[in-house]
Amino acid sequence: MQTLETTSKSNPGEVKAQKPSTRRTKVGKACDSCRRRKIKCNGLKPCPSCTIYGCECTYTDAKSTKNLKSNDAGKSKPTGRVSKNKETTRVDKDIRKLEQQYVPINANIHVGPRFPSENILNGYPQCGAPQNNVVGNPLAVNTQCHRGLSETPMSSTFKESNLRDDRLLQSSDTDDMRNGDSEERDLKGSDSENVKSKDNKSDPLIIYKDDTHIESTVNKLTQAVNELKSLQNAPSSIKSSIDAIELQLRNILDNWKPEVDFEKAKINESATTKSLETNLLRNKYTNHVHLTRFRIWIDYKNANKNNHFMGECGFSLAESFFASNQPLVDELFGLYSQVEAFSLQGLGYCVHLYEPYMKTEEAIKLMKETLYIILRFIDICVHHINEESISIANPLETYLRKKHLMPMTPTPRSSYGSPQSASTKSLVSKIIERIPQPFIESVTNVSSLQLLDLRDDESKMFGTLLNMCKSIRRKFDSVMSDYDSIVTEKSEGEQNDGKVTVAEFTSLCEAEEMLLALCYNYYNLTLYSFFEFGTNIEYMEHLLLLLEEQLALDEYYGFEKVLNVAVANAKKMGFHRWEFYVGYEESTAEKRRLLWWKLYNYEKASTMKKGFFSVIDDATVNCLLPKIFRNFGYLDRVEFLENIQKPMDLSVFSDVPISVLCKYGELALTIVTSEFHEKFLYADRYTSIRNSAKPPTLKNQLIKEIVDGIAYTETSYEAIRKQTAKLWDIALGKVTKDKINKEDTAAASKFTLSYEYHRFRLINMADNLIARLMVKPKSDWLISVMKGHLNRLYEHWKVMNEIILSMDNDYSIATTFEYYAPSCLCLATQTFLIVRNMEMDDVKMMVAVYKRFLNLGMFLQSAKVCSLADSHTFRDFSRSFSFITIISRLMIIEFMQIKELTKVEFIEKFSEVCPDLADLPPMLLDPNSCLYFSLLQQIKKSGFTLSFKKILEDARMMDFNYDRNLDSEAIKKCNGEFSKSMPSCTNVSDTTTAVSDNSAKKKASMGSARVNSTDTLTASPLSGLRNQTQLDSKDSVPSLEAYTPIDSVSDVPTGEINVPFPPVYNQNGLDQQTTYNLGTLDEFVNKGDLNELYNSLWGDLFSDVYL
């Protein structure tokens, strides 16, 4: 590198040999553009400044430059730096020093091509010429093409840019750069969890190639930017240097990725049984990788080497965790589920957070009771889903057996070939004849005789049955909105006033179940039918009606199956592409559009709710939006996303009917949220498996891009709220509701809750993604951002409570469960435990909302409708009611523990501030109260409870086999004793190894609080649900004898029960004669010392929680 002194000597005739002259001579080598702007130039062509400004980089001949300077000498003073005789300030000296230090770095920077600056959410830009606004807008940082910044391969890009050249790392003569190694260590130490960074070549367990050159380059550039930014009153030339260095950092982020050493990978294949994906998470920067907030992977091998999680026996306790041998992501909870806290990992995380508050025996008992109730709840959920899977596979037989109208014998899956089949036709007739008439005919205008005449016409029968279901559902909603209208008998004056008798209401519910069974039967019959041109649209309308009915009944399993069929058919028919609309009449085209966007809304909402990836790729959807969107100036999805944030005349929304405005708002929210999902939550840029092996600085840059994406999406949400302001006025009671019918009021309230839920879920899911990229120690900026996110969750929850308490009837509140309950769970397990303490006003609000749910719950348990307890509608509401009961209990316990109140003290305080609700907290805190009645009834064991004993055995065997102080004979002896002591979970502490003793000491503060029945939620891990997909490929379905109705036995079992093992759970590898029972609540709470099992399942997995 040419020094300043040699430069001045090479031009002795131009100016005196002093530093100002040297500076001016160096400017003579600048390009014309930099000279014109009076900024630094490195002499390259093109130079970084011209690249940034997007202008042509030209250089004037040296002689002409010299002549120009000579001619201008008498007209103006020299433009060089301050002479030696003039004093300079400290800032000027610092600036000069840094310029000398980092200009050589800029000279070696390879400035790759940049794309035009545009927002990340506007899609992937095409390669183009550099623009002058690359640096500026925070979102513009993320405008690069995610699939590569240039067409040059990554390796060649960095060869050309000389990133491996020592000159780039040692380009300064200053002491600071000479001591760069120590500064580099300091920088890495502050960013990478205090895990000593080492060469990948030195660790045989890491299968990535060495990235020291990239790591050093990133650290040098980051340090340069930080020092330049720390200067006060810096001139524009410094800003130009900062922009150039940040551009290079982004270039590295966009183009470089950790390279896999496939030779190492082959060697490691024989050394481990773990998947290659698991091994690819191992890297030199961190021993922990969060797939989500709750799902944490630990590098046990490197943890051992760094003495992390080392037990007194000399081996890694973490390696014996049950959780370490299970997939982190299970099929029930998906990747971004809102109820992830009820998974195996989630429960461990929550128990860890509650641990500091579990200081008394009462607190421990409350927590164990809660975990027992949660386990029972999950068992019931799996039981219901199993019933649904059987119902849709064999709908006619299932219904008739349930009503004891068929022998309870195993029957192979029906062979649906023709409705003329004698057996199928007979079963259809048998169900039709049981439909309660003439009441159902008065509701649907269809008689049983008409159904018998249509039974051979599959398509017409399917459509007729679905329309009947729609009419019955509308009648049911009307009755339930004022359930006081259900009377024992009608008087003469009540014949036409909208009231119904108990018998009529019972007929309504029973008829809906019969019709649903018939609908499933004809769905199976028409599934593989060929429809002539023109009739396929009618079939799609039928599928949409079936989906509506399943949503109303919360048919989890059946809805997913029908939805997949409907989406596949719609895409095959080209509903999502404009090309398939050319030539249609506009009326037909609009019908197709409405069907597609309704299906799109269903599919996106379902996958978002469950945490799954959508099967609809937005990049392939280019059909026009429905008419309501076009009326507002949005032609298609892309145009809507581009213009939603632009100012517009909001008066155009004032005359839109409420029902239409609700549909517009729902689809608008779905489109905006889906865009965020595809650009961030599932984008390879942020979820690539290689991200775990990237330097912390690059991870932090990705986090900043996600935070910017959240802010942009929230701005779109705010725009939608302004457009739908009329609905908010209705929901919050700012408009006289007498002028609006009940249906519109309920629709407005439901939409506003949906809006708050979208805002809630956006933050929650984005935080899960951020957790994957976080490094330790967390910066103050990141901690501030995450706390802000969690506080915003609280604000959205408060708005939800206000909306619910403003609703007219309890039944309408019950229909909002899908939005409210998951939000409460996230709040209870995150915000109130991490960033803010719950106050009494929060408890009052939660109990007041619960009271509204409870009113309907008490009605369902009344003598009027107790005979309907096993119907679809009431069973599903009972499940929802149980969930909200558990959440309310959790929040009360959380408040008690944070405020250090006993149960008696809390009840007294609550009674003083809220006497009208004083009767509810004692019931919520008493697990034997009527609120938990449905959870404590007997059901046959699901995959959770059946696998629980196996988990206990495996966890204990792990500890024995890893204990180096036990010889093989001792192990055999202990194993024999252990197998004798395992009749139930209440005897898990009889034989404890030295290892588990040591583990228990670490958790001594919890006493016997480690209630590990939580593992049954995902234990093996979700065997019941994982086999659901196998139903379609097998020749038979599980026998109905394997299941017992929930209400068939009133007493909770107290001992072991020999239960036939359902084929659905065979993949667990459990003995089919395995029996296990949770026992009674008292046994579980009073006899179960599960401290050791907590350590076996989770150990120190949550020693470093997310925030």
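Numbers run from 1 along the shown chain.
Every residue, even glycine, has its Cβ placed from backbone N, Cα and C.
Just so you know, the substitutions we noted aren't modelled in this structure.
Worth saying up front: this structure is predicted, and the values here are computed from it rather than measured.
Pulled from Swiss-Prot, these are the features on record:
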type: MUTAGEN; residues: Asp243 to Asn; note: Gain-of-function mutation leading to increased PDR1 activity and fluconazole resistance
type: MUTAGEN; residues: Leu280 to Pro; note: Gain-of-function mutation leading to increased PDR1 activity and fluconazole resistance
type: MUTAGEN; residues: Trp297 to Ser; note: Gain-of-function mutation leading to increased PDR1 activity and fluconazole resistance
type: MUTAGEN; residues: Arg376 to Trp; note: Gain-of-function mutation leading to increased PDR1 activity, fluconazole resistance, as well as to decreased adherence to and uptake by host macrophages
type: MUTAGEN; residues: Thr588 to Ala; note: Gain-of-function mutation leading to increased PDR1 activity, fluconazole resistance, as well as to decreased adherence to and uptake by host macrophages
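Features recorded in Swiss-Prot, as mapped to the structure shown.
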residue	record	contacts (Cβ under 8 Å, 6+ apart)
Leu280	mutagenesis position	Ile207, Tyr208, Val260, Ile689, Arg690, Ser692, Ala693
Trp297	mutagenesis position	Thr278, Leu281, His288, Val289, His290, Leu291, Leu328
Thr588	mutagenesis position	Ile537
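When secondary structure is read from DSSP and collapsed to three states, Trp297 (mutagenesis position) falls in the strand class. Neighbour counts of Cβ atoms within 10 Å were taken for the mutagenesis positions Asp243, Arg376; the minimum is at Asp243. In this structure the C-alpha atoms belonging to Arg376 (mutagenesis position) and Asp243 (mutagenesis position) are separated by 58 Å. Secondary structure at Thr588 (mutagenesis position), taken from DSSP and collapsed to helix, strand or coil, is helix.
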